[in-house]
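> Let me begin by handing over the structure; questions about it come next.
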Amino acid sequence: MVCPNSNPVVEKVCELYEQISRLENLSPSKDVNVLFTDLVHTCMPPNPIDVSKLCQKIQEIRSHLIKLCGQAEGLLESHFSKILSSYENPLQHLHIFPYFDNYIKLSLLEYNILTKNTTNIPKKIAFIGSGPLPLTSLVLATKHLKTTCFHNYDIDVDANFMASALVAADPDMSSRMTFHTADVMDVTCALKDYDVVFLAALVGMDKEDKVKVVDHLAKYMSPGATLMLRSAHGARAFLYPVLDPRDLRGFEVLSVYHPTDEVINSVIIARKLPVPSVPLLDGLGAYVLPSKCACAEIHAFNPLNKMNLVEEFALEE
């Protein structure tokens, strides 16, 4: 495995990594914004690079860089979620988020892929890893899926509190948006209720963790339900984890789309396969058995009445 140090993109990414890793904090600031904007622009152009073939040193840099990107993205979303919540109707001001247009394009892309591969409008969607500014759910709910209920899952209670505040003033959105504080690995029975599950790009910060999440979803999602995943391709894999479609055990991969514009994430859509009546051997020699559902209690924010409930995720013009 040869490390292509002569590759100018890899060299530029490593240079930016050194500068980013020296920052005292990753909260929005001029220096943070300039460095991450430069990083995105460096990784955005289509590039045949296969990050899995890079040397160990670059692999370690990539792994750490993805974590730094995730931290910076979370801080940026929290910053703008707080600003938006100061408006009387936050949903009318989502455009102030600097990457809002990217979410408009990504949501349209995902909606088109979803409608091409499914026959019915989903009644209930789960978004795993929704964060303090759940733009995908908000854009899909307001522009494309206007009768669908969205259940947003995040492990961070503060993120859910901020997100729920954004829809509290809107009667329609607050009635269709629910926010659950939970680790997805603890969510079992509830997953059977969703027609579509979205998995955010930064849920599972490396391939191993992401595959564990996918395997968990395969255990508990209903047969025939749809899984939408975000991955990365080429140099964009320095920004987000990569998920190989071959790692989607228990799912039939329907389509994989790699954007070449400013939409960074690749999109994978898959369908949950039926559970075999006779246990089958998986690739590791272990039996794949139908799972027994042990319901857990998960606290959800209901922004309509602000009470806590107990409940068990080619672009067309």
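Glycine residues also receive a Cβ, built from the backbone N, Cα and C atoms like all the rest.
Pulled these features from Swiss-Prot for this protein:
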type    : residues      : note
VARIANT : PHE238 to Ser : In chloronerva; has no activity
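I'd like to know what surrounds each of these features in this structure.
With a cut-off of 8 Å between CB atoms and residues at least 6 apart in sequence, the same chain places VAL13, LEU39, CYS43, VAL51, ARG62, LEU65, ILE66 near PHE238 (variant position), listed in sequence order. In three-state terms derived from DSSP, PHE238 (variant position) belongs to a helical segment.
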